[in-house]
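> My structure is below; once you've seen it, I'll send some questions.
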Amino acid sequence: MTKETIRVVICGDEGVGKSSLIVSLTKAEFIPTIQDVLPPISIPRDFSSSPTYSPKNTVLIDTSDSDLIALDHELKSADVIWLVYCDHESYDHVSLFWLPHFRSLGLNIPVILCKNKCDSISNVNANAMVVSENSDDDIDTKVEDEEFIPILMEFKEIDTCIKTSAKTQFDLNQAFYLCQRAITHPISPLFDAMVGELKPLAVMALKRIFLLSDLNQDSYLDDNEILGLQKKCFNKSIDVNELNFIKDLLLDISKHDQEYINRKLYVPGKGITKDGFLVLNKIYAERGRHETTWAILRTFHYTDSLCINDKILHPRLVVPDTSSVELSPKGYRFLVDIFLKFDIDNDGGLNNQELHRLFKCTPGLPKLWTSTNFPFSTVVNNKGCITLQGWLAQWSMTTFLNYSTTTAYLVYFGFQEDARLALQVTKPRKMRRRSGKLYRSNINDRKVFNCFVIGKPCCGKSSLLEAFLGRSFSEEYSPTIKPRIAVNSLELKGGKQYYLILQELGEQEYAILENKDKLKECDVICLTYDSSDPESFSYLVSLLDKFTHLQDLPLVFVASKADLDKQQQRCQIQPDELADELFVNHPLHISSRWLSSLNELFIKITEAALDPGKNTPGLPEETAAKDVDYRQTALIFGSTVGFVALCSFTLMKLFKSSKFSK
């Protein structure tokens, strides 16, 4: 509930006691003589007996049926209507005029129907709506009145009905609370009174909450899990007697209610089933205790439309233009725990059934994953099941490419804190200058790097990606149409671990390479050619000529298929010559059959991302003294000028002082 102010418009025939209700409610006493129509009255939160359920302010709007224009104006700005009648004539007018009039205005707001002037009622009797407060401050509401039932059946916009008396103060606070509750805890999204069932969206939300609360994945909520859910949602323990009452109630329903006679709602020694959890919340809705259900739903960030709050799924994160987003230690820890929780057979991999259970409380696999052939975009075991290493690598890639997807799925998985705590933003990329050229500075705070693998078709790019994931070489050639991704972790000297993303661009290669914004996501470009194909290297030369801005990025030349006979390239310049001309390393000769050469390449790519200056074209080696951060140079120069100016000013003052003393 995000509304801070609720507007309650009080309607009804002349003489039913609308103004008296307002005065008696606010003054706590009955005043016989008052004006016909009261001005709007604002009631603060602390007036309510249940401040947790109340908005910041509730405005009561008194109306008169003699001025329909003013009445309609107020109705159109109302959040809830308090419709009052007091006798047979005004009761008939409710269904013959008032409710049809609301419909004619196109209003889609709840109506609280109130029978006023019930002065003879001193307590709730069998003919009135029973309203009582139990030990948990929940409201149990039941309509048992011959007047109310027919009108409730005909007009679904009526939220509930109540009898009041302005003269004796009977149920005034309760009526006011029901007006608030119709907005703060609406019944309509949860329960379909016409069929007597929870609505589909409510069922979906409650099923997801059950799955997240079933910590041991046994399909039952045992006493400890119920206690945990109770503390999480209501910040207090559940009474043993109340818990036993719930169990007995569910057992009784499953034995005697024909609808549930063959369905287990509670199993002694195991706990409440998913069906039992749904039935319990259905009972809350039927008895007017849907505040309980809403408390559960809102703890899990559901809005009034029963979707998870978008601000929770996609929190705003300030990311500078040259920064990237990675998982924090807390994020990695949570994802490790999720993996271990759903690895039921403890074989170190998530099979299809385990993945299905894991993603059951989400909308399904992320779109990024389905478009990149998950799980074969990362490390899988010999059964094709994603390993923990592959799981963490996949989420590292997802966070780097689209952190908003990660925050959403963290919430879906049940991450309890602000999803931003599971992420960390790297420092903005600094630029340095050497030989008049700007290039990227060294990196020391990142663990995830992105590499575009480009080259002529059939030069071995796909085999390179497969080898990166530890898969054996295949002789079968399959051209890459859509972009492909491979992500894995690797360890450099010193034991520091990094995640490397290799992207093969497919038919989108030209479009991506000419998109300078897309290239900002790229840390290294791996220029691959087939050393056994004399026509292969010319493709790279033409790319570098066409997209000259590629030379602003670190480049790594790779000569693939080195196990085959090396061919002279039919090109105006040979690979080694071009590398020398660009001041980058000579091509690294690799083969999918030589594992050591592949490992050397992946380490080389990562090192190029960490130290861009050694691999960016057009940067001849210079002494460290000449290769400095251009911002630092400006700072040092400015400091020097300032120091000289200060010394000059001091000397002038000393000179003038000396001259004056003479």
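Note: Cβ is positioned from N, Cα and C throughout, glycine not excepted.
None of the listed substitutions appears in this model.
So Swiss-Prot has the following annotated:
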{"type": "DOMAIN", "residues": "3-185", "note": "domain 'Miro 1'"}
{"type": "BINDING", "residues": "12-19, 62-64, 116-119", "note": "GTP 1 binding site"}
{"type": "MUTAGEN", "residues": "Lys18 to Ala", "note": "Loss of function"}
{"type": "MUTAGEN", "residues": "Ser19 to Asn", "note": "Loss of function"}
{"type": "MUTAGEN", "residues": "Thr33 to Ala", "note": "No effect"}
{"type": "DOMAIN", "residues": "201-236", "note": "domain 'EF-hand 1'"}
{"type": "BINDING", "residues": "Asp214, Asn216, Asp218, Tyr220, Glu225", "note": "Ca(2+) 1 binding site"}
{"type": "MUTAGEN", "residues": "Glu225 to Lys", "note": "Induces collapsed, globular or grape-like mitochondria; when associated with A-354"}
{"type": "MUTAGEN", "residues": "Glu354 to Lys", "note": "Induces collapsed, globular or grape-like mitochondria; when associated with A-225"}
{"type": "MUTAGEN", "residues": "Lys461 to Ala", "note": "Induces collapsed, globular or grape-like mitochondria"}
{"type": "MUTAGEN", "residues": "Ser462 to Asn", "note": "Induces collapsed, globular or grape-like mitochondria"}
{"type": "MUTAGEN", "residues": "Thr480 to Ala", "note": "Induces collapsed, globular or grape-like mitochondria"}
> Taking Cα atoms as reference points, which of the binding-site residues Gly12, Val16, Ser64, Asp119, Asp214 is nearest to Lys461 (mutagenesis position)?
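Minimum Cα distance from Lys461 (mutagenesis position) across Gly12, Val16, Ser64, Asp119, Asp214 lands on Asp214.
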> When you measure from the Cβ of Thr480 (mutagenesis position), which residues in the chain that are at least 6 apart have a Cβ under 8 Å away?
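The answer is Pro457, Lys461, Ser462, Glu504, Gly506, Glu507.
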> Would you report the average pLDDT that the model assigns to the domain 'EF-hand 1' (201-236)?
95
> For the recorded positions Ser19, Thr33, Ser64, Asn216, work out the Cβ neighbour count at 10 Å and name the residue with the minimum.
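Checked Ser19, Thr33, Ser64, Asn216; of these recorded positions, fewest Cβ neighbours within 10 Å: Thr33.
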> By DSSP assignment, list the helix, strand and coil residue numbers for the domain 'EF-hand 1' (201-236), in that order.
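Computed counts for the domain 'EF-hand 1' (201-236) are 25 helix, 1 strand, 10 coil.
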> Cα distance, Asp218 (Ca(2+) 1 binding site) to Val16 (GTP 1 binding site), nearest Å?
57
> Specify the nearest of the recorded positions Thr33, Asn216, Glu225 to Asp119 (GTP 1 binding site), where nearness means the distance between Cα atoms.
Thr33
> List which of the recorded positions Lys18, Thr33, Asp214, Asp218, Glu225, Glu354 have their Cα within 10 Å of the Cα of Gly12 (GTP 1 binding site), in sequence order.
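Taking Lys18, Thr33, Asp214, Asp218, Glu225, Glu354 one by one, the ones whose Cα falls within 10 Å of Gly12 (GTP 1 binding site) are Lys18.
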> Please list, in sequence order, every residue of the chain apart from Asp214, Asn216, Asp218, Tyr220, Glu225 whose Cβ lies within 8 Å of the Cβ centroid of the Ca(2+) 1 site.
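Other same-chain residues with Cβ inside the cutoff are Ser213, Leu215, Gln217, Ser219, Leu221, Asp222, Gly271.
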> I need the CA-to-CA distance for Asp62 (GTP 1 binding site) versus Ser19 (mutagenesis position), whole Å please.
7
> Within 10 Å of the Cβ of Lys461 (mutagenesis position), how many other Cβ atoms can you find? Include all protein chains, please.
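Taking every protein chain into account, the count is 26.
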> What three-state class does DSSP give Lys117 (GTP 1 binding site)?
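Its secondary structure by DSSP: coil.
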